[in-house]
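Novice: So Swiss-Prot lists these for the protein:
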type	residues	note
BINDING	D9, H11, D37, H129	Mn(2+) 1 binding site
BINDING	D37, N73, H105, H127	Mn(2+) 2 binding site
MUTAGEN	C74 to A	Decreases specific activity with bis-pNPP but does not affect specific activity with pNPP
MUTAGEN	C74 to N	Increases specific activity with bis-pNPP and pNPP
MUTAGEN	C74 to H	Increases specific activity with bis-pNPP and pNPP. Confers a gain of function and converts the enzyme into a an active 2',3'-cNMP phosphodiesterase
Amino acid sequence: MMKLMFASDIHGSLPATERVLELFAQSGAQWLVILGDVLNHGPRNALPEGYAPAKVAERLNEVAHKVIAVRGNCDSEVDQMLLHFPITAPWQQVLLEKQRLFLTHGHLFGPENLPALNQNDVLVYGHTHLPVAEQRGEIFHFNPGSVSIPKGGNPASYGMLDNDVLSVIALNDQSIIAQVAINP
């Protein structure tokens, strides 16, 4: 079974990036899935702790060969010039044995504007900075929250897919925030 780690809404935070890369190295995950808003903090957000987008790009480039990424609403062509993995696709798909993960940032496709999905597929998105791991109707919804600018009183968080279970995990203490089994 494929093991994936998900990080969203880094927004140029070097401490968050360092922690994500530390956990990725320890996790045994094959891929680090970045769900957009990689380098820029955006006009609606305050600067995250340790805002250093060029350093974040350098650190992420060290694992570029293990990154799958999608473009967020704060990502631009200029950001792509610093990164050694593609970030300009509005969505990607990861095919599992019996279902697919539809990866998107959440500003184009999301819970209120679903792409065409089949029963048991998983909508994986960021953008809201709010953790979600649940089944809604025939599909699963998964948002790992934000590693740098958490909202809704939640801690900074990331996601894991391991043994057909999607988990949102607190970045600081590894506690489980939300979890859903996706085996059809």
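Note: Cβ is positioned from N, Cα and C throughout, glycine not excepted.
None of the listed substitutions appears in this model.
Quick one: where do these features end up spatially?
Specialist: The DSSP secondary structure for D37 (Mn(2+) 1 binding site) is coil. In the structure as shown, the Cβ atom of D37 (Mn(2+) 1 binding site) sits within 10 Å of 31 other Cβ atoms.
Counting Cβ atoms from all protein chains shown, C74 (mutagenesis position) has 23 others lying within 10 Å of its own Cβ.
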Novice: In Å, rounded, how far does the Cα of C74 (mutagenesis position) sit from the Cα of D37 (Mn(2+) 1 binding site)?
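Specialist: Here the two Cα atoms are 5 Å apart.
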Novice: Could you name the residues, excluding D37, N73, H105, H127, of the same chain that surround the Mn(2+) 2 site, i.e. Cβ within 8 Å of the Cβ centre of those residues, in sequence order?
Specialist: S8, D9, L35, G36, R71, G72, C74, D75, G106, H107, G126
Novice: Using the recorded Mn(2+) 1 site (D9, H11, D37, H129) as reference, state which further residues of the same chain have their Cβ within 8 Å of the centre of those residues' Cβ atoms, listed in sequence order.
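Specialist: For the Mn(2+) 1 site, the extra neighbours are S8, I10, G36, G42, N45, G72, C74, G126, H127, S146, V147, S148, I149.
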Novice: Could you list the residues of the same chain, at least six apart in sequence, whose Cβ is under 8 A from the Cβ of N73 (Mn(2+) 2 binding site)?
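Specialist: Within the chain, N73 (Mn(2+) 2 binding site) has Cβ neighbours under 8 Å at G36, D37, G42, H105, H107, H127.
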Novice: Please list residues from the chain of D9 (Mn(2+) 1 binding site) whose Cβ is under 8 angstroms from its Cβ, counting only those at least six apart in sequence.
Specialist: L35, G36, D37, G72, G126, H127, H129, G145, S146, V147, S148, I149
